[in-house]
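Noted in Swiss-Prot for the protein shown:
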- ASP573 to Ala: Does not affect peptide transporter activity (MUTAGEN)
- TYR588 to Cys: Reduced peptide transporter activity (MUTAGEN)
- GLY594 to Val: Abolished peptide transporter activity (MUTAGEN)
- GLY594 to Cys: Nearly abolished peptide transporter activity (MUTAGEN)
- GLY594 to Ala: Does not affect peptide transporter activity (MUTAGEN)
- GLU595 to Lys or Arg: Abolished peptide transporter activity (MUTAGEN)
- GLU595 to Cys: Nearly abolished peptide transporter activity (MUTAGEN)
- GLU595 to Asp: Does not affect peptide transporter activity (MUTAGEN)
Amino acid sequence: MGMSKSHSFFGYPLSIFFIVVNEFCERFSYYGMRAILILYFTNFISWDDNLSTAIYHTFVALCYLTPILGALIADSWLGKFKTIVSLSIVYTIGQAVTSVSSINDLTDHNHDGTPDSLPVHVVLSLIGLALIALGTGGIKPCVSAFGGDQFEEGQEKQRNRFFSIFYLAINAGSLLSTIITPMLRVQQCGIHSKQACYPLAFGVPAALMAVALIVFVLGSGMYKKFKPQGNIMGKVAKCIGFAIKNRFRHRSKAFPKREHWLDWAKEKYDERLISQIKMVTRVMFLYIPLPMFWALFDQQGSRWTLQATTMSGKIGALEIQPDQMQTVNAILIVIMVPIFDAVLYPLIAKCGFNFTSLKKMAVGMVLASMAFVVAAIVQVEIDKTLPVFPKGNEVQIKVLNIGNNTMNISLPGEMVTLGPMSQTNAFMTFDVNKLTRINISSPGSPVTAVTDDFKQGQRHTLLVWAPNHYQVVKDGLNQKPEKGENGIRFVNTFNELITITMSGKVYANISSYNASTYQFFPSGIKGFTISSTEIPPQCQPNFNTFYLEFGSAYTYIVQRKNDSCPEVKVFEDISANTVNMALQIPQYFLLTCGEVVFSVTGLEFSYSQAPSNMKSVLQAGWLLTVAVGNIIVLIVAGAGQFSKQWAEYILFAALLLVVCVIFAIMARFYTYINPAEIEAQFDEDEKKNRLEKSNPYFMSGANSQKQM
């Protein structure tokens with residue numbers, strides 16, 4: 001064992017200060033990066049929702065698979081301290097690479113605001129995420145155990161309080177990061193053009209991880225550093241493998257059956273190890289249904305965040321970003337854990353109900369299932385507010401009069417009269433085969449026929465400004481703007497080209513009496529500048545939008561005033577989101593309550609039922625259930641392809657209820673044990689065996705005393 005001089009502070013080893021600060025910074029780094037990851041995939045890399053969800057959950061699964069590797073390295077090779085330092089360096093590099101991958105100007109050679117070589121960003125992102133998964137997962141089983149190693153015998157009370165402080169540091173880091181990094185994301189930054197500031201939002205977590213590493217290394221001289229004692233997981237695997245191989249080797253009836261399949265390892269392994277593995281496998285068997293809970297729980301960062309992008313973030317005077325809704329879980333967990341421990345559980349006990357650990361976990365599954373039912377109800381309400389878009393062989397038309405004359409528009413079954421600078425109330429839907437001709441006219445003028453080839457499944461805007469002057473514009477917006485952003489396009493009624501710059505994005509060379517394509521912006525007031533060679537120098541070229549909310553689309557008409565200066569008129573194409581993000585709070589509340597009675601209880605149950613030297617084995621098994629849960633999401637998201645998102649939520653809720661019933665049946669037949677008593681019995685037996693070997697008269701003397 002590597003020892004250093006012990007320093008204490010109020011009875012606690014001073015070294016744990018460095019470990020707690022390290023954990024706070026590391027959790028800030030991890031959860032801060034993870035909070036914005038799904039929106040980075042959809043907004044910056046432009047993956048669709050299903051692929052983004054799949055990559056997100058693949059990453060999370062890797063983060064919970066690599067703890068096994070970290071435990072192996074620490075126990076059999078480097079020890080906990082060197083493992084934490086080595087993998088923290090890998091972790092920091094991964095965060096830095098991810099931040100670099102999000103720099104738009106890295107490949108934006110033509111300075112148009114979009115990457116010219118998206119594969120470069122994708123490859124860098126995946127390399128960064130792989131390094132992060134190796135780093136965060138590898139140190140996960142080491143840091144808390146290393147903190148526990150710092151205490152002396154007789155400091156059990158301080159050690160227990162340390163784990164409470166450690167858990168608080170985790171939640172504090174998670175809470176702050178999920179508030180701060182989304183705020184950094186919505187800032188505008190860039191060298192040649194301005195975009196959502198992902199480099200800063202990823203860069204701050206990278207800096208915090210570097211701080212975590214530095215703080216941890218600074219405490220090096222105060223730590224107790226135990227040398228690797230051999231990997232118990234390897235011994236467990238070898239014993240199980242030998243038992244299975246030996247059992248199949250003696251399949252014939254000539255060999256008598258043994259009480260337990262692990263008893264076939266007795267030829268090579270001692271009774272104590274076999275008994276300990278039996279305890280572990282009994283708990284591991286109960287772990288089989290548990291991944292389904294995590295399949296639902298970890299969708300907070302994917303599906304639920306994407307759901308929030310279709311909602312309004314205005315809550316009173318506050319404006320909540322979609323990825324900030326995850327802070328609700330972190331806030332509620334800090335509130336609910338003490339309420340459950342100090343109020344709810346004692347109240348249940350006073351009522352005479354034996355609320356065992358496994359019963360609590362089953363209740364947690366039910367609560368998580370209910371949370372997804374609530375999420376489905378919220379999704380149905382969201383779907384009701386969505387505009388109707390053309391399907392199949394349908395086409396939608398909106399007419400916008402950008403001239404100074406009253407115009408009459410004749411469509412199949414529709415006759416519309418529009419005054420100057422006005423539009424139809426909504427998009428009109430037609431069968432594409434029947435929309436062969438649109439007639440436009442004004443009082444005293446001949447009729448002009450519009451016979452353009454309207455593309456099926458598309459929205460079109462018919463710009464008219466005189467009886468024989470029109471322009472058909474394909475909108476290119478056949479769904480609500482994604483990620484809660486707002487679509488803006490401009491129509492030029494000048495007789496010359498104009499260029500408009502808005503928040504770093506350029507609408508270049510919009511031709512006369514034509515429309516630009518939509519560009520997309522986050523919520524807020526956006527400034528824009530109109531430039532043209534024909535605008536007099538005394539004119540004010542700078543304008544502001546009104547306040548953009550979430551998920552809207554607008555057409556801005558640029559027209560000339562009597563003094564030849566430009567002015568702007570606005571028409572709504574798609575209304576803003578109206579279902580408020582606050583409606584997600586009930587589903588977060590139910591899921592958080594489920595987490596308290598499932599996750600916290602599950603860890604306590606695993607610890608209490610594990611032999612002293614195999615608690616790390618069960619910890620690795622517990623983390624493995626999280627990884628498998630994320631793999632389940634991958635399978636469902638990849639294979640389901642539901643046309644309605646609420647249906648996927650209901651499927652997950654139903655699957656978890658079925659799994660809960662199976663788990664309840666399995667738990668019914670589980671017998672709680674006290675590993676300490678079993679190990680004490682082995683200690684007593686081994687002590688007797690040693691006495692027998694050293695004193696052959698030990699048993700005979702004892703027997704003679706019994707006879708006296």
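Any Cβ shown, glycine's included, is placed from N, Cα and C.
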Count of other CB atoms lying within 10 Å of the CB belonging to TYR588 (mutagenesis position):
22
Hey, how far is TYR588 (mutagenesis position) from GLY594 (mutagenesis position), Cα to Cα, in Å?
10
GLU595 (mutagenesis position) to ASP573 (mutagenesis position): how many Å between their Cα atoms?
42
Measuring Cα to Cα, how far is ASP573 (mutagenesis position) from GLY594 (mutagenesis position) in Å?
42
Mapped DSSP class for ASP573 (mutagenesis position), helix or strand or coil:
strand
List every residue in the same chain as GLY594 (mutagenesis position), at least 6 positions away in sequence, whose Cβ is under 8 Å from its Cβ.
PHE293, PHE297, VAL363, GLY364, MET365, VAL366, LEU367, ALA368, ALA371
Note down the number of other Cβ atoms within 10 Å of the Cβ of ASP573 (mutagenesis position), including every protein chain shown.
23
Can you tell me how many other Cβ atoms are located within 10 Å of the Cβ belonging to GLU595 (mutagenesis position)?
24
